[in-house]
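Enquirer: Mind having a look at this structure? Questions to follow.
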Amino acid sequence: MRLNGDSGPGQDEPGSSGFHGGIRRFPLAAQPEIMRAAEKDDQYASFIHEACRDAFRHLFGTRIALAYQKEMKLLGQMLYYVLTTGSGQQTLGEEYCDIIQVAGPYGLSPTPARRALFILYQTAVPYIAERISTRAATQAVTFDESDEFFGDSHIHSPRMIDLPSSSQVETSTSVVSRLNDRLMRSWHRAIQRWPVVLPVAREVLQLVLRANLMLFYFEGFYYHISKRASGVRYVFIGKQLNQRPRYQILGVFLLIQLCILAAEGLRRSNLSSITSSIQQASIGSYQTSGGRGLPVLNEEGNLITSEAEKGNWSTSDSTSTEAVGKCTLCLSTRQHPTATPCGHVFCWSCIMEWCNEKQECPLCRTPNTHSSLVCLYHSDF
């Protein structure tokens, strides 16, 4: 007996199951069954994640457990999907909803390579992307503070390149050094632009996820991006009902929402371009007018020059960077500072993890909830 998931439009109906030429044709799983199975899988994976986190906390302490909470989540998800999908078995959610995975044009069971690819997309890729994003943001701050080092390396690197090459070894060394210098400068520019690119990348990712969900509501094949990338579908092997609900109307709503977001994005881009052109025109007129503006005097009556203003700004910037506090839970620089109702500030991930266990402030024990936490942007204390 062989499974066939691509049975055509007429064979996807509930009454199309049966024997035809010795082949048992099962209908494709409907959207409610796939969504229900995904919710069950997330629930059981969270159970394993909590068990791994508790074991890790008892072994190494709360501080180290908070520092490696993302790795514990990755470990829990990997264990769940490797023990189920990786071994060729149904997950608990799939077994609950009577669906199985198929792939390929003939609707056969996924190969081990395809299952491994799905597990990698489902668990490791989001973790790696988040780690790269965090590391890039940290290095962007480090590069801003060490511009002198990169300036010196940029000055000294041409001396290495301009050395006379009298042999093949010197030529290869100069080529390698030139390539290394270009890669370092490209990496430096990319890291410096990352804080600006990150919000745009997140918006694009949200649009891609919504577009995938819209396609799922229309066609009913791939609920997750990982399944679409690996080509894993579902067929229904349970008792067929007379009416299997579909979610095309939700796809229409998502399509309307995406159109509105696209129109809003175009409007914002046009407004930003118009604003930048107006600012450039005003700056140009100010520079060509020859005026230097009104003189500004300090408390002693001396004229404040541009160099003094730059010095004051640099001093204030350095003091502001030094004033950034540390989280009392992880004892490191606060990432995404979040304030509690009582006024204490922690890392977003640290205080959220704390509120999962105890809904109170770690310092003053004031009761608080997840909804009462406020993430502070463009400021820290």
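Each Cβ is built from the backbone N, Cα and C atoms, and glycine gets one as well.
Substitutions noted, but not modelled.
The shown structure was predicted, so the numbers you read here are calculated from the model rather than taken from an experiment.
Copying in the features that Swiss-Prot gives for the protein in this structure:
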- G93 to E: Deformed peroxisomes, but no effect on contacts with chloroplasts and on protein import (MUTAGEN)
- P126 to S: In pex2-1 mutant; lethal mutant; defects peroxisomal matrix protein degradation. No effects on peroxisome shape, contacts with chloroplasts and protein import (MUTAGEN)
- C327, C330, C347, C350: Zn(2+) 1 binding site (BINDING)
- C342, H344, C361, C364: Zn(2+) 2 binding site (BINDING)
- H344 to L: Embryo lethality; when associated with G-342; G-347 and G-350 (MUTAGEN)
- C347 to G: Embryo lethality; when associated with G-342; L-344 and G-350 (MUTAGEN)
- C350 to G: Embryo lethality; when associated with G-342; L-344 and G-347 (MUTAGEN)
Enquirer: Cα distance, C330 (Zn(2+) 1 binding site) to C347 (mutagenesis position), nearest Å?
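Expert: Distance between the two Cα atoms comes out at 8 Å.
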Enquirer: Based on Cα distances to P126 (mutagenesis position), point out the closest of the binding-site residues C327, C330, C342, C361, C364.
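Expert: With Cα distances computed to P126 (mutagenesis position), the winner among C327, C330, C342, C361, C364 is C330.
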Enquirer: Select the closest residue to C364 (Zn(2+) 2 binding site) from the following recorded positions, measuring between CA atoms: G93, C327, H344, C350.
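Expert: Going through G93, C327, H344, C350 one by one, the Cα closest to that of C364 (Zn(2+) 2 binding site) is H344.
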Enquirer: Around the Zn(2+) 2 site recorded as C342, H344, C361, C364, what other same-chain residues have a C-beta within 8 angstroms of the site's C-beta center?
Expert: T340, P341, G343, P362, L363, R365, T366, N368
Enquirer: Whole-number Å only: compute the distance from the Cα of C342 (Zn(2+) 2 binding site) to the Cα of C350 (mutagenesis position).
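Expert: With distance taken Cα to Cα, C350 (mutagenesis position) is 16 Å from C342 (Zn(2+) 2 binding site).
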Enquirer: Since the record lists G93, P126 as mutagenesis positions, which of them has the fewest other Cβ atoms within 10 Å of its Cβ?
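Expert: Relative to the other mutagenesis positions in G93, P126, P126 has the fewest Cβ atoms within 10 Å.
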Enquirer: If I take the Cα of C350 (mutagenesis position) as reference, which of the recorded positions G93, C327, H344 has the closest Cα?
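Expert: That would be C327, nearest by Cα distance.
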Enquirer: Near H344 (mutagenesis position), meaning Cα within 10 Å, which of G93, C330, C361 (recorded positions)?
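Expert: Of everything listed, what lies within 10 Å of H344 (mutagenesis position) (Cα to Cα) is C361.
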Enquirer: Report the member of C330, C342, C347, C364 (the recorded positions) whose C-beta atom has the most other C-beta atoms within 10 angstroms.
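Expert: It comes out as C347.
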Enquirer: Which residues does C327 (Zn(2+) 1 binding site) neighbour through Cβ under 8 Å, counting only same-chain ones at least six apart?
Expert: T333, R334, Q335, V345, F346, C347, C350
Enquirer: Which residue, out of the recorded positions C350, C361, shows the minimum number of other Cβ atoms inside 10 Å of its Cβ in this structure?
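Expert: If we count Cβ atoms within 10 Å for the recorded positions C350, C361, the smallest count is at C361.
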Enquirer: Please give me the CB contact count at 10 A for H344 (mutagenesis position), counting all chains in the structure.
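Expert: 17, counting other Cβ atoms within 10 Å of H344 (mutagenesis position).
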Enquirer: Expressed to the nearest Å, what is the distance separating C330 (Zn(2+) 1 binding site) and C361 (Zn(2+) 2 binding site) at their Cα atoms?
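Expert: Given the Cα positions, C330 (Zn(2+) 1 binding site) is 15 Å from C361 (Zn(2+) 2 binding site).
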Enquirer: Cβ within 8 Å of the Zn(2+) 1 site's Cβ centroid: which residues qualify beyond C327, C330, C347, C350?
Expert: L66, T328, L329, L331, S332, R334, Q335, F346, S349, I351
